[in-house]
Structure formats: C-alpha cells, structure tokens
Amino acid sequence: MNAPDSFQTDLDALHEDMARANMAPTWKYVSDFVAKEPRVGFRPWLWRWNDVLPLLMRAGDLITPERGAERRSMEHVNPDLKSAYSTSHTIATAFQLVRAGETAPAHRHAAAAIRFAARSKGGSVYTRVQGERLMMEEFDLLLTPAGTWHEHANETANDIVWLDALDFPLVNLLKASVFEPGDSDTCEPKPDDFSRQHLGLYRPVGWSDYPEPHPVMRYPWVEMKAALDAAASSGATGSPFDGIVMAYTNPLNSGPTLPTLSCRAQLLRPKESTCAHRATSSTVYFVISGTGTTVVNGTAYRWGPGDVFVVPNWAWHEHLNGDSDAYLFSITDEPVMRTLGIYREQAYAAPGPHQLITGEFDSTQQCVRELSSL
C-alpha cells in the first residue's frame, strides 16, 4: 500500500539530485520549452509621428556632436522589451535626426542596418558605406550590411530624419555583437552609383567583380512607387493580406534585402480591406502616406503619415485603408525564419477572413481601450 508514496518520494529525490547536478527532467518541463504554437512575449504597439517628432527636435538642441553624441537617435522601445531596447524581439527601429551641416563619424558593427528617409528635402545629404556615397531623397532606402563602415553627412541647410532598423536584438541574443569606431578615410572612396553600375544589367568589359559580399545599395523611392503604381494600374489584385506589395531584393541573388531583414513597400487602395493572417515573423511598419487602421489580435491601431507600429510574430493582423491611397514601408525578420526552416503562415478562417474588433489602441493614454469603454 505504500508503493505510491515510495514512488513519489523516490521521484522527488531524483529531481533534487538532478537539480544539484544542473540537470532537468524533460518529462516535467517539456511544455516550458516545446510550445504547441509560438509564444510571442511582446505586444503590438504604435508610435505617433506627432508625439515623437517634438522629442526628437528637443534632442536636436541638447544632444550634439560637440557634446560627444556620435548618433542622435531615439529607439522605438516596445513596453515589453525595455531591457533589450527593441521594437520586436529581433528588430530595433529608431528615428535619427541629422541637423543641417552635421556629420556623424564612421564606425561599423556586427548588426545589419537599413536607413529609410522619413523626412528629407534632398540635396547633399548622404550615408557613405564602404567608401560609397548614397544620397538620401525622401523615402529612399539605404543599406548598411553587417560589418560595413558607414558615416553620415548633411551638407544642406535642412534637417533630415530617417528611420533606422537594425537586427541588433538578434545579434545580441546570439552573443555576437561587435562595434568598431573608424575614420572618414578608413575606406577608399568609390564613385557615386558604384554599386548600381557594377550590379546592373550592363557593365563595361574589364571591370572587376563586385567586391562586397552584400550589396551596398540605395533604392530610390521614385522607382519603388512607380512599380507599385504600375501594378495597381495594370489591374493586379495583389496579395489578399497586404494589397499591392513589393520586396526590395538583393541584386546579387534576388533574395531578401539583407540576410536577416526583408524590406517591403505596399500600396493599399482606397477603402481596401485585406484578409487577416499571421506568421512566425515579426514586422515593423512606417506609414509613408495615407490614413488607415491595422487590426492586430482584435485591437484597432489607427495610423497616419510618419507613424510606426509593430506587429508581433504569430499575431492575427489585417489592414483597413481610408479614402485615399496609402503607402506603407515595412521591415520583417522573415528571412531568419525561412533560413532556419521555421517560417509558418496561416490565413484567418473562422468565421470569415476578418477579425472581430474588440478594442482600440489609445496613443494618448498608451493603452488599449475595450469597445465597451469607448
């Protein structure tokens, strides 16, 4: 009759001895590390341009190169990821301000980065990557692949603000972060459009192969917008989940923008309502123009020009556009998930392709209000 008690006593003793040996019983904790579906660990969030810009401009007066600030940027920190200073678990975005006449010194790091010109009046404002100058017209995308030397300069009379996106949360998780300061003459200068000329369809005979493992590229917004508009004009239906959407591809292999980050631009046509879906990738959005709503797990996030919002991995989401065309830029960690063989995507099917809206994000109070309290 004492057998069950003896079993439990012996099992408890085994567990205690295992703990002292720094071992863990899989039969007891398997559900903690082998989940039936992704455990997200952070919430959707939205940062309004009109709230962030005044803070950035105040920083422009206080944080200066003369006071030792190498970069003047403000991170979009998810409330659930404060210790990592990140926007999603793998992506960190920020707004960076470079005032008229300022420069930011050269450095390089293990994290890959992109720059998206959120507000620019053009002219001689640029990032120099591996010695090549990449100009920044408004809404242009510039790449800073992992380990590349880069510096910034604004030789105009106007401030510029761009969106930074880096994979440093992932790099830090892998304990692979490296940072190295440099000088403006660290890399031999290259002519403007060096990469586009070397990677184009036509190249002078006798030119050497492209020297970089990942392209140092500038993707002009005028070209991307023309591609989106042409697709819409042709009558293309686009994606049921994202409308007309285009990826910024790697010209060396037609793959993702960078090994860890894929950048995209999408056009939502007037009154367009996309179907809900979810994926094991997380995505950060920047609103180029237009107004609309993205519903994430039943909560409505209303957005306008300059706003930034994050959709966590495995979160149901869909877009509801307003009365005019809306253009969105986004960064996703989908390449990481595909490389690891763990990318999954699922369409929302019950009871239909759209979620029931149960709440709305209140950016003023920084909270979600349930419909019953609205």
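Cβ coordinates are placed from backbone N, Cα and C, and glycine is handled just like the others.
Original residues only.
Under its mutagenesis entries, Swiss-Prot includes His107 to Ala with the note: Loss of activity. His109 to Ala appears in Swiss-Prot as a published mutagenesis result, with the remark: Loss of activity. In Swiss-Prot, a published mutagenesis experiment is listed as His150 to Ala, annotated Loss of activity.
Shown are the mutagenesis positions His107, His150; of these, the residue with the fewest other Cβ atoms within 10 Å is His107. Cα-Cα distance from His150 (mutagenesis position) to His109 (mutagenesis position): 10 Å (rounded to the nearest whole number). Other Cβ atoms within 10 Å of the Cβ of His109 (mutagenesis position) number 18 in total over all chains.
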